[in-house]
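The structure under discussion appears below in the form of structure tokens.
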Amino acid sequence: MQLLLKSIFTCALFVIFVYATAQSLLKVQETEARQAYLNVTSSSSSNLSQDDGHFLSRRLRQVSHGEEGDEGAPSQMDDELEQMTKVHGEAPDAEELRECSEGLVLPLWMPQRNISVGDRLVRGFVYFVLLIYLFVGVSIIADRFMAAIEAITSIERAVVVKGPNNTKQVMHVRIWNETVANLTLMALGSSAPEILLSVIEIYAKDFESGDLGPGTIVGSAAYNLFMIIAVCMIWIPAGEVRRIRHLRVFFVTALFSVFAYVWLWLILSVFTPGVILVWEAIVTLLFFPLTVLWAYIAERRLLVYKYMDKNYRVNKRGTVVAGEHDQVEMDAEKGPKQPMVTSARGNDAEAFDEARREYITLLTELRQKYPDADLEQLEMMAQEQVLARSSKSRAFYRIQATRKMVGSGNLMRKIQERAHSDLTEVKAQLHAGDDEEADDPIRMYFEPGHYTVMENCGEFEVRVVRRGDISTYASVEYETQDGTASAGTDFVGRKGLLSFPPGVDEQRFRIEVIDDDVFEEDECFYIRLFNPSEGVKLAVPMIATVMILDDDHAGIFAFTDSVFEITESVGRFELKVMRYSGARGTVIVPYWTENDTATESKDYEGARGELVFENNESEKFIDLFILEESSYEKDVSFKVHIGEPRLAPDDELAAKIKEVEKKPVQDLTELDRILLLSKPRNGELTTAYVRIRESQEFKATVDKLVAKANVSAVLGTSSWKEQFKDALTVIPADESEFDNDDEEEEVPSCFSYVSHFVCLFWKVLFAFVPPTDICGGYVTFVVSIFVIGVITAIIGDAASYFGCALNIKDSVTAILFVALGTSIPDTFASMIAAKHDEGADNCIGNVTGSNAVNVFLGIGLAWTIAAVYHSSHGMTFNVEPGTIGFAVALFCGEALIAIMLIMFRRWHKGIGAELGGPKVSKYISAAILVFLWVFYVVICILEAYDVIRV
């Protein structure tokens, strides 16, 4: 069906073109015949005039009658020729055969007189091909211009907002308001050729009015409103709809887009017919900032708009009071009413939170889809999806469309590369502190800082490490210090010097522990580092703690702390159970988990089992597995218990204790009592709370990635190297956004290669334009608009020569050919936006806004310059209403029909949206819009050639 519509559309254009060309060439042929006939007649008249003037008139009449009889030429033409020869002595009206005038940039194809029809057709074809190539070039440089505009409008500033728990949070928001950007720089970027053509034509014609510039603007407006919206209606996938979100802004731009052409009609035909005064031109130009201001007020709900969401009633005293909020948003999606949540944090903060929630939701979905992928891979895929789904500007879709047409590939590939670089950059920032040790001074410390030894271990080894620069010699002294353990009784005191030759990063020494047979509590002593050599600093731990466990007791068992705080991304967590005050025998300690605020199988895996402490073993670990949900904010806990410890049945100490327990109390010796006291028992900390919090690294990663989720960055370039690489590389224009499962590399299609080599000249030429990263895009902005101006001037000359070669009027060339050439990229951009955007603002809202801006800025600026110039020279700026006035009036009527059709589709229960909807309704609506455009073009052409007179 889409192919059929494209074929019908192409055939309609071809028929219109053939008709206009045939009519023009017919007039050319008739005029050439008249000219030849007149030349012959004039030559005969010149020879006879010396003899008899009366004979001349009679002879002319005879020849006239003879021609009528022999050749069948109309007598009316002969009478006109005779009359004109008598009165003027010259050729017929010069308008019948237009002679081309020299252009502003493009040289004129000579000669201009005595050209055959075949020559004119060849010249017309050459100019037509040149126009197409120029349209491609201006489309490519316009994309550079749009990228610069995107870089300018995406400038951000840091603001501090309060989080849900009154925590301060720094976020970056755009300085430019979206509506203001769309109606100013974005509109200028998408319509720069039309606007500049209007201004350049005024200058090229010595500040006199022309038909090409205004005709292009009016023709482009008609094509945008009718054809682009029609194509977007049927381009929406089956079963989907797209609605305008900012309906207030759409109403403002739609109102001004119609009023703009009503205003043109007023100043052309009503106020001062045929004359544009200075005040009229200036007011036309001032309507541009007024449109932007009004749209901004509507979008921000300022002035009267802030009262439009409230209901009002009159109380008993006759006072108007505000009622309850009606909870209906004009730009809300169709569906159940939702209460409005007012937040002091502002729209930017709410948008940031929404983007963050979307990122986390995507991460959860991807975790379920790819359960074997690690967190970093999931974060990469989530960032790709966030960038792909994030809000995109008109510039993105315009550049995306052009890149596909000229073989430069899909912007989604750049998004994928950007996601990888973003994640790498964020991870590097988060771990930056881990890689800065090389710049620190030389440090020495114990590793580890805590030692637990048995009383009967004999000796144990202590390790001291050096970090930083190890290329020099360094030294440090150490000594033992008493704690609850005393030197000489529990250990052998020691003092010494540790030397670190160049290249050595650690040294070790040994401490001896003294064993005895007396039961005693656990004891500890310390080892201290001091007096480091020059250039060496002592770092923590500079004091090591040594715990001596008695080997005559089975031990006391407990957790090291009552609360353990972990992150959900830890995966496996080892919970330590300590055995102190002895480590004799094999002891079994039961353990189990219990829900608190955390839920088993959701937040953690339940565990139940027994720990077996072998003889002289002082610590064991309970393996706990934490289930990660990638929650941005999480705070839940569960309990871990240890039960009563018991000696292993086959343990030697257990057998001895059983024998002693059989004895009467009065028969127990001192050694028996000590043996009974050595039974294992629990300490105070038998229950530990494990608190699961969100991962701070994950939280920081989310914040940074969401802050970086700006598609604008992929539109710009950072270096000339990147630009020339893009210009010389053929990239496949694949339609898919991402394909994580397909590892096969795609190959560019034949169309990609052909379009690449056709556009290679433009791509290489425009690679010299400065990158957008220079001065925030402003240099690119200035250079691009200059280049667009030069190419637009050439387009103006080529379009004029094209019309002149085929004797087509400038007004027809502008409305039909130039308007189409400048609007084709916008058509493809709107199609992509319609398919991928969630709303219809980038398809419909930008059309009405662009139409209004084109008139107020394009025609207003050009006419202001011309009116001021003529006024300064004491003259008036004359503009013949003619075809422009008729086209404006016709467009206004059809525009109202189109806008009413769009609103009818939105409010109709069976459709409910401007774009998409049921198959039959969307094709009928699109057909109506296509008919409006074809009717508009045909009537304008017929009026231009006086086939119909208004």
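Using the three backbone atoms N, Cα and C, a Cβ is placed for every residue, glycine included.
Here the original residues stay in place, and none of the substitutions has been built in.
Here Swiss-Prot flags E455, D490, E520, E523 as Ca(2+) 1 binding site, drawing on experimental evidence.
Long-range Cβ contacts of D490 (Ca(2+) 1 binding site) within its own chain (separation 6+, distance under 8 Å): E455, V513, I514, E523, F525, I548. Residues or ranges marked as Ca(2+) 2 binding site in Swiss-Prot (evidence: experimental evidence): E455, D490, E520.
Counting Cβ atoms from all protein chains shown, D516 (Ca(2+) 4 binding site) has 13 others lying within 10 Å of its own Cβ. Annotation source Swiss-Prot lists Ca(2+) 4 binding site at E455, D516, V518, E520, D550, D552.
The average pLDDT computed over the domain 'Calx-beta 2' (555-694) stands at 84. The domain 'Calx-beta 2' annotation in Swiss-Prot covers 555-694 and is backed by experimental evidence.
If you draw a 10 Å sphere around the CB of P193 (mutagenesis position), it holds 29 other CB atoms from the protein chains shown. According to Swiss-Prot, the experimentally introduced change P193 to L is described as follows: Disruption in the ability to maintain electric potential upon stimulation with light.
Annotation of the mutagenesis experiment S198 to P in Swiss-Prot: Disruption in the ability to maintain electric potential upon stimulation with light. According to DSSP, S198 (mutagenesis position) is assigned to a helical segment.
E455 (mutagenesis position) carries neither a helix nor a strand DSSP state and counts as coil. Among the sequence features in Swiss-Prot, the mutagenesis site E455 to A or D is noted as follows: Significant to dramatic reduction in inhibitory potency of cytoplasmic Ca(2+), probably due to a central role in coordinating the binding of Ca(2+) ligands.
Record note (Swiss-Prot), mutagenesis F519 to A: Perturbation of binding cooperativity of the four Ca(2+) ligands, probably due to disruption of the interaction interface between Calx-beta domain 1 and Calx-beta domain 2. The unchanged residue is displayed.
Quoted from Swiss-Prot, the note on the mutagenesis of E520 to A is: Slight reduction in inhibitory potency of cytoplasmic Ca(2+).
Of all Cβ atoms in the shown protein chains, 26 besides its own fall within 10 Å of the Cβ of H553 (mutagenesis position). Annotation of the mutagenesis experiment H553 to P in Swiss-Prot: No effect on Ca(2+) binding kinetics.
Swiss-Prot lists G555 to P among its mutagenesis entries, and the accompanying note reads: Perturbation of binding cooperativity of the four Ca(2+) ligands and significantly reduced Ca(2+) affinity, probably due to altered domain orientation and disruption of the interaction interface between Calx-beta domain 1 and Calx-beta domain 2. Cβ neighbours of G555 (mutagenesis position) (same chain, under 8 Å, six or more residues apart in sequence): L549, R579, Y580, S581, G582, A583, R584, V587, F613, S618, P645, P680.
In the three-state DSSP scheme, R584 (mutagenesis position) is classed as coil. The local packing around R584 (mutagenesis position), expressed as other Cβ atoms within 10 Å of its Cβ over all shown chains, amounts to 24. Among the mutagenesis results in Swiss-Prot, R584 to A has the note: No effect on Ca(2+) binding kinetics. The residue drawn here is the original one.
For the mutagenesis of I674 to Y, Swiss-Prot gives this note: Perturbation of binding cooperativity of the four Ca(2+) ligands, probably due to disruption of the interaction interface between Calx-beta domain 1 and Calx-beta domain 2. The structure shown keeps the original residue.
A 10 Å cutoff on Cβ-Cβ distances gives S678 (mutagenesis position) a total of 22 other Cβ atoms nearby, all chains included. One entry in Swiss-Prot concerns the mutagenesis experiment S678 to Y. Its note says: Perturbation of binding cooperativity of the four Ca(2+) ligands, probably due to disruption of the interaction interface between Calx-beta domain 1 and Calx-beta domain 2.
According to DSSP, G803 (mutagenesis position) sits within a helical segment. Swiss-Prot documents G803 to D as a published mutagenesis change and attaches the note Disruption in the ability to maintain electric potential upon stimulation with light.
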What does the structure give for the C-alpha distance between S198 (mutagenesis position) and S678 (mutagenesis position)? Integer Å is fine.
102
When the Cα-Cα distance from S678 (mutagenesis position) is computed for each of the recorded positions P193, D516, H553, G803, which gives the smallest value?
H553
Taking Cα atoms as reference points, which of the recorded positions D516, H553, G803 is nearest to P193 (mutagenesis position)?
G803
Which number gives the other C-beta atoms within 10 angstroms of the C-beta of E455 (mutagenesis position), all protein chains shown included?
26
Quick check for the class: what is the C-alpha distance, in angstrom and rounded, between D516 (Ca(2+) 4 binding site) and G803 (mutagenesis position)?
114
Just the number: how many Å between the Cα atoms of G803 (mutagenesis position) and H553 (mutagenesis position)?
109
Could you put numbers on the helix, strand and coil content of the domain 'Calx-beta 2' (555-694), residue by residue per DSSP?
24 helix, 62 strand, 54 coil
